[in-house]
Amino acid sequence: MYNRCCRKVWIQGRVAYRPAYIRQSPPQQTLYRGIDLLPFTTIVMDHQSGFQNPSPSGGLMFSASAKRFISRIVGFVGRGAEVQQKAVGLCPLKTERRRAAAGGLLLPTGLRMGRSIIMSVRPLPFLTGPAPSPDTAAGFKPSPPTGNLVSVSPLSKAQMALWFDYLQHPTSTHYFLTLKVELDKQPLSLDKIIQVIRGLGKQHAMLRTTFHVDTDTDDMSKSYMAVHDDSWDQEIHVLMNDAQLYEALRKPFQLSSESPVRWVVQMKLQPGSARSTYTVYAAGHHIGVDGASMSVLSNQLLEAVASEVEDQPDHSGPHYGDYIQRQARYLRSSAGAAAGRFWLSQLRHTQPFRWRMEPPEEINTPNYRQLDTWNFFPTAEIQEWGNLYKTSWFRVATSIVGLVTAAMAEPQAHHDHALMVAFGARPRGFENNVSHMANTMPVKFPLSSLLRDDATFSDAVKAMGRNVSTAKKHENFPFMSLMEQANRHMDPTLLDFKVAITYSPKLANKSCELFPVEGIWDLFFCFLEQEDGVALGVISNPRVFGAEALGQLQSLFNEVFALSKARPSFKLSDLAFLQNRTPARFISGPALDDVESISKSRVYRLIKARAASQPDLVALMSAEKGVQMTYRELAAQSSQVAHFLQKQRLCKGDAVLVHLERGFAQIVWILGVMEAGACYVALDKTWPAARKEAILRTANGKLLVTDDEQMDFEKQDTTVVFLAPSAAEIASMPQSTCECEVADDDLAYVVFTSGSTGQPKGVMVEHSNLSHYVSATRSLVKTGPHSRMLQLASFAFDAIVLEYAVTLAHGGTLCFANHPEVLVGEYLADVIDSNQVNFFHCTPSVLSTLPAGRRLPSLRIVSVGGEASPPGLLDHWRKRVELLHAYGPTECTVICTLESLTQDESTQTAIDATVIGKALPNLDIRICEEGKLEPLAPNQVGEICVVGPQVSRGYMGQEELTASKFHNITLADGHPSRLYRTGDKGFIDDDGKLHIQGRIGNREIKVRGYRLDLYEVEKNVMAFDPEVTQVSIQQVGESLVALVVPASIDCDRIRSKLLKDMPRYAVPTRFIRVASLPLNTNGKIDHTQASSLAAELVMHDTVLPTVDATPTPTAAVRAVGVTEENLRLKTKENGMERQEMLRRHLTAEVTALWAKLLGSSRQFDPEVGFFDAGGHSLLLTQLHKLIKERFGTGSRPSLLDIFSMSSIRKQVDCLMGIVDQDAMLGSEPTGGSSSRSQSRRSAETSSSSTSAPSSVPVDAERNLYAIVGISCRFPGANTAEQLWNVLMEQRDAITTFCPAENLGFALEENSVFVPRYGMIDALKDFEPSAYSMSDAEAQTIDPQKRVFLDVAADALADAGTSASPGNPLDPVGVFVGAATNTFLSSRDNPGSKPPGDEEPQSFANHYQQLLDCPIGTFASFKLNLTGPVVTLNTACSSALAALHLACASLSHGDCNAAVVGGVSMAYPQEGGYVTARPGGDSSAVFSPSGVCHPLDSRADGCVPADGAAALVIKRLADARADGCRVYAVIEGVAVSADGSDDKAGLGVPSSSGQSRTVEAALRRAGPQALSRLRYVEMHGSGTPWGDALEVQGLKMAFDRLSKTGAAEQSGTGRAQPEADRIYLGSNKGNCGNTEAASGLLSLIKASMALNLGVVPPLPNLAEPNPKCEFEETKFEPLGKQLALAPGDRVMNKRQRIVRSPNWISDATWFVISTVDNLLPKLTPAAVA
């Protein structure tokens, strides 16, 4: 035998081992299954080979990503810490042949004998396993495999989850399962039993398998299984007492050195007889075996011991590796995708169990979890039980488990729980395979929908049965894959599963018994099939469930079980533990169709009834303040208010004005006022004084309650109650319900609409109206106990009735925000999350501000109404929640029709936003002609009229208006009713649904949910300023715009007057002065034409200078991990001057943003608040977004900062403490940003900075070239800033792929396919329309062209070049180095012919590649550039060769600016590359390990990659004159070929050739270049000899320069010490070899390093490449960050960086520097 070292091949994050030594021998000796490397390839090795791996060193360390991933697999490892216990004490085991201490038994060779531990174990409850032990010390690490192996393969998905758990808790036994087989009824010898066990080991590979982690990595996903050959020493214990049995069965597995099944034979001597009886135990770890495996083993064990044949037939079936491959294919299939969608649906809207009981104070249980047997169900009984429901009894039992576990948990309104259900998940053909295939998956028990529908238990069984049935179809989808998907869509805290259910089929016969895994769940229900029935056992977490709680749970199970047999159709709401949890149900309230009883009910009494029934339910809460109020407290305090009001001698119908801050007190007073028989009128505290006074007059209020002792309006004759001074008196009032007779037609409240006239319209709502509305909502608004409703509406707005009355009458909780005025955007999302809001009502305008990226897991229902709803908005939210599209005038009590759009993620049906549903119960919607009351036929358009008990009394004090809108009618059944004409136009379709089509005649609108009459607003404008001769108010977007005549009007003065007397929403945001307004034929203002005029003027009014949205340097500095001190840019100004400059700069910036939103023609007072200047909450969110984008300040300022600091001055004060002073003064204020498409088409932007005079003489600048624009796409980076982060963080940006089943090429002998490649994410954002292309046309164009077009356009935009596209007098050249176009002939090209297609092709198609337009020409055409165009290919030096030509073209005056690019994208995209096997062709360029290590002793080649980049360069003098931002200055350039004299071959670099090019570049850069050189960015391909030859070339060049004295003059009159080290680096270890684009990648890296003053190190440098002989040179590979000192202006010193050559036969070198006095204008973020 001999050992062979193995090489590792990484396949989708999993490891497979391959022997490095490959014999040229027949395939039976070394067989590779699946040579094309399927995703989970099993590699079978030579049976004669050994296996050796280096010994592990150090402890097991989890990477940060591994820890995060492990923490997310909550279903397996997330709860281990909750049930920790002491590790079981173990004694050492011996492997040598020895005599047993007890009984004198001679053990066969290879068996292991355990020493005795005295312990009484009777009976054997330990077979369910102890709880998990604490996390192990850091010293634990699995060992590598030893011995003779036959195969290695990756772990299955399920095994990976269990392996993660094992690595965290290696001494835990919570995934043990044990098979017990009694062999006492037949005479057997021990030798026979041992022979049978060994036979099973030969037959089943899993019994010879160990588990391991790659020793060279800390990535736990790179784990694998090793299958040993038949000589593997199975662990068999032969024992004689229970103490030894305990030790053997409970001993933790060492899965890296023993198989996952441990055999224990307990021998018992019969008294007075020489015969012994035996009991065989198979103690298994769940990673290797499941229940079905134990069933297979029990059958085969009994069959084998009864057989006379020694060698039993192999029934094991396919190899487990085949199962893993099948699983991988399944996950990539459409069936796998469908399964993933189903399982995600089972998690959607679920919450973890939150147990109601307190954990037990003392835990007096053993250090294991016990299986507590609850019931035994005889076979006949359980079959009859299932027949009652025409389904499997297991589905009935699962439904009961769902009910009783929900009873033990806190109610989760609108959410369900998921039960972990175990599935066999064995594909056909694997029935006899001993392995782990069981799959425990979450199945939703839909209790919330069942309660909502008032379902029966039979309905519950059907619903759960459907879920289980569908789950069974998708049982092969792994739990790990589900968790990976769920973590992308859900909050990981929701993936905490606490209840599991399993069904274990019967074993071979009664002599067999299976002890299930204990698991990590709080409750594990085990249904164990036996010969004559099914036993139910429960394993519980003793730290969660004490004896009392378990007893209660068992009683509930038995109760529901008995009820389910006696009465299958009992209502779930009849169960005691589910009473008062049904949503949309009153406590002792009227039926939905009992009109008379509803009219006599009172909403405040319904709330009182809830308080009496469920007093401890939370009625009101605020998560921000951490306060809440129960129903008991709410009822008591509202009754105290009622008694207090009666003491004030209020009469029925008297109006009480409530002038309070939004909060609990508002609700208390509203309910108290109604209980006292009065009606309430809510006054919004933000309203102007005149508005409040007008309402006070109209309402004739008798009493006003306020918490504002300094009221800003006249109270007239109204009695005022100040809240604070009256608090003690109110608290002394009785808490009993106030006895007051309130009639059906008594007023409940008055809400004032429009408010734009001098006499506001007060809608009078009676108690019966309110009762009918709240009752009717039960039909669709399914809120109930524990539902949480957000309080969002103003209390003066009728939507507040939906929020408080519906929520509290149904037992829900109303949630308050600290700042309700700004409940939009991120703040709204924050409040929803912090309060766990389930339901809220808002306008479409507010709903549209919610960030699309916020998950909002608690949110289930959204009601939207108050204004027209965009179809796209409805469609988006319909896919996330249940959407209620509501319609209802205030005059009809909040809402009169509802369209319920149930959640449907997959729907493709467009929503008709005009459909607003059917009438609520007891209401009737009629369509009438104007001025008539007779209803029109269906589908005829007319005025929408509402008839029924929700129609209010009319307008307070406006009898004439009431008579025109409200009509008393008699219904067909003779009952009187009331009709309201809405003024809305619509029709009723054949399904009875109402469609709305705008307004009829008048100019009443809704803006941000507020109803407004534009005519009344116009009258007020005319009244406030007699100089106004004409005015037209129009709605543009969410704002009001006033067109006023004449043009000399002072609009600010008018607006200030309006704000004093009108609500803010009724005051136009913008006033636009015009010379005249359009008139119609009657000489009146034509408001239709005026509307178009207003929209056009607003559009032109908002054209502003472009805002520079570049992030500040502070953000970029933090991103790259460099200290600000290192990057601080020095200035001459003192601190005070800088502060004042910054304030002026910020003031101009913020003012520009205000102007963008509110009108650029306006002058803004810095002290005026945003709302007073015309803003509103929706515009405030836009302002907040613009400020954050403009200043890049992370989480600050928040929306609340902008709200509370509402003036320009205060916002500037806020920003002064946030922004980076030096960086901000490097840019000038502008006003907006152009779109991506515009930047591509025009490539024009305004410059963000100008440069100061340079210390470089003008004549010296003739051959200096400035880099003024940068754009790139490289692996792991779509911007230069992202590239910098990759480099600084030393990240490996190469992608590891799962190889395709069929590669596009054949593997040659001794070749290997490496599934690693540097991919770029560059095509998804390509917009064909931006370049006048169709999508179809773009798909046929070489991706290299598409990507380069993007980067070229972005680079031009970044440069802010003054060049004019298409102007021949201002030419811009294009010089691009590009790889060969392989897309034309690839299978990825839609235009290419499939293999075997013999159809004749046209000449153009046949010669397509020959005729293909060069990339440079294509780009110049699409970007309309008129300078010289060159496209070339010199392999890796292509981009720098193009740069050399561009510099020459600029020098000759051929163009004024040049776009220089490099692009390389290979097709087809195979997801890897082919190279020589390890130890094969030493000249191979590509790395067989898949990792590039430049200048490192581990270097074995490079890794290919795609890439694209573009620079814009100008002559330095032109760049300075144009005020361009300069990234770097090119000082020296040299290009040459090596020739052939001293080259080993075409692809081998020449040291002498390299040295000549380096020397030439440095000499052209001037005498200062060499003296200040600190760093060389090499090509660094990562080939051992290539890197060495490159270093040798540098050494030769520097030796010659030193001898000629080039280094003696530093430019400052002093010599530079030659002992200074020069550091070398390369980017190939980060991004791979990007071929034609690689030169620009290095140049971008060097430019950024100069600007930021730090050079990124080589990634993970180990030992330097010894072939480079660094000790003989002044060069050193850069292993850590290198700080570069900024240039000193006085001394005029500069840093230089040299760019190195490519790996073929020509070389291009550049020397670049910064211009010192331009440095303050450079920002790190500028390269983004």
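Cβ coordinates are placed from backbone N, Cα and C, and glycine is handled just like the others.
As annotated by Swiss-Prot, active site, for beta-ketoacyl synthase activity applies to CYS1436 (among others), with the evidence given as experimental evidence. Under the DSSP three-state reduction, CYS1436 (mutagenesis position) is assigned to helix.
In three-state terms derived from DSSP, HIS1579 (mutagenesis position) belongs to neither a helical nor a strand segment and is classed as coil. The annotation active site, for beta-ketoacyl synthase activity is assigned in Swiss-Prot to HIS1579 (among others) on the grounds of experimental evidence.
In three-state terms derived from DSSP, ASN1633 (mutagenesis position) belongs to an extended strand segment. Among the features that Swiss-Prot reports, active site, for beta-ketoacyl synthase activity is placed at ASN1633 (among others).
Swiss-Prot lists 1262-1714 with the feature domain 'Ketosynthase family 3 (KS3)'. The average pLDDT computed over the domain 'Ketosynthase family 3 (KS3)' (1262-1714) stands at 76.
Under the heading of mutagenesis, Swiss-Prot lists CYS1436 to Ala and annotates it as follows: Impairs TeA-producing activity. The Cβ neighbour count for CYS1436 (mutagenesis position), using a 10 Å radius over every protein chain in view, is 27.
For HIS1579 to Phe, Swiss-Prot lists a mutagenesis experiment annotated as follows: Impairs TeA-producing activity. Neighbour count (other Cβ atoms within 10 Å of the Cβ, all protein chains): 28 for HIS1579 (mutagenesis position).
Among the mutagenesis experiments that Swiss-Prot reports, HIS1579 to Ala is described with the note: Decreases TeA-producing activity to 6%.
Neighbour count (other Cβ atoms within 10 Å of the Cβ, all protein chains): 27 for SER1581 (mutagenesis position). SER1581 to Thr appears in Swiss-Prot as a published mutagenesis result, with the remark: Decreases TeA-producing activity to 67%.
For SER1581 to Ala, Swiss-Prot lists a mutagenesis experiment annotated as follows: Decreases TeA-producing activity to 4%.
Counting every protein chain shown, 29 other Cβ atoms lie within 10 Å of the Cβ of ASN1633 (mutagenesis position). Looking at Swiss-Prot, you'll find the mutagenesis ASN1633 to His noted as follows: Decreases TeA-producing activity to 31%.
Listed in Swiss-Prot is the mutagenesis experiment ASN1633 to Ala, annotated as follows: Decreases TeA-producing activity to 9%.
What Swiss-Prot says about the mutagenesis result for GLU1635 to Gly is this: Increases by 3-fold TeA-producing activity. Counting only same-chain residues at least 6 apart in sequence, those with a Cβ under 8 Å from the Cβ of GLU1635 (mutagenesis position) are ALA1379, ALA1435, CYS1436, SER1438, SER1464, PRO1504, ALA1505, GLY1507.
Looking at Swiss-Prot, the entry for mutagenesis of GLU1635 to Ala says: Increases by 2-fold TeA-producing activity.
In Swiss-Prot, a published mutagenesis experiment is listed as GLU1635 to Phe, Leu or Gln, annotated Does not affect TeA-producing activity.
Distance from the CA of ASN1633 (mutagenesis position) to the CA of HIS1579 (mutagenesis position) is 9 Å.
Between the C-alpha atoms of ASN1633 (mutagenesis position) and SER1581 (mutagenesis position), the distance comes to 7 Å.
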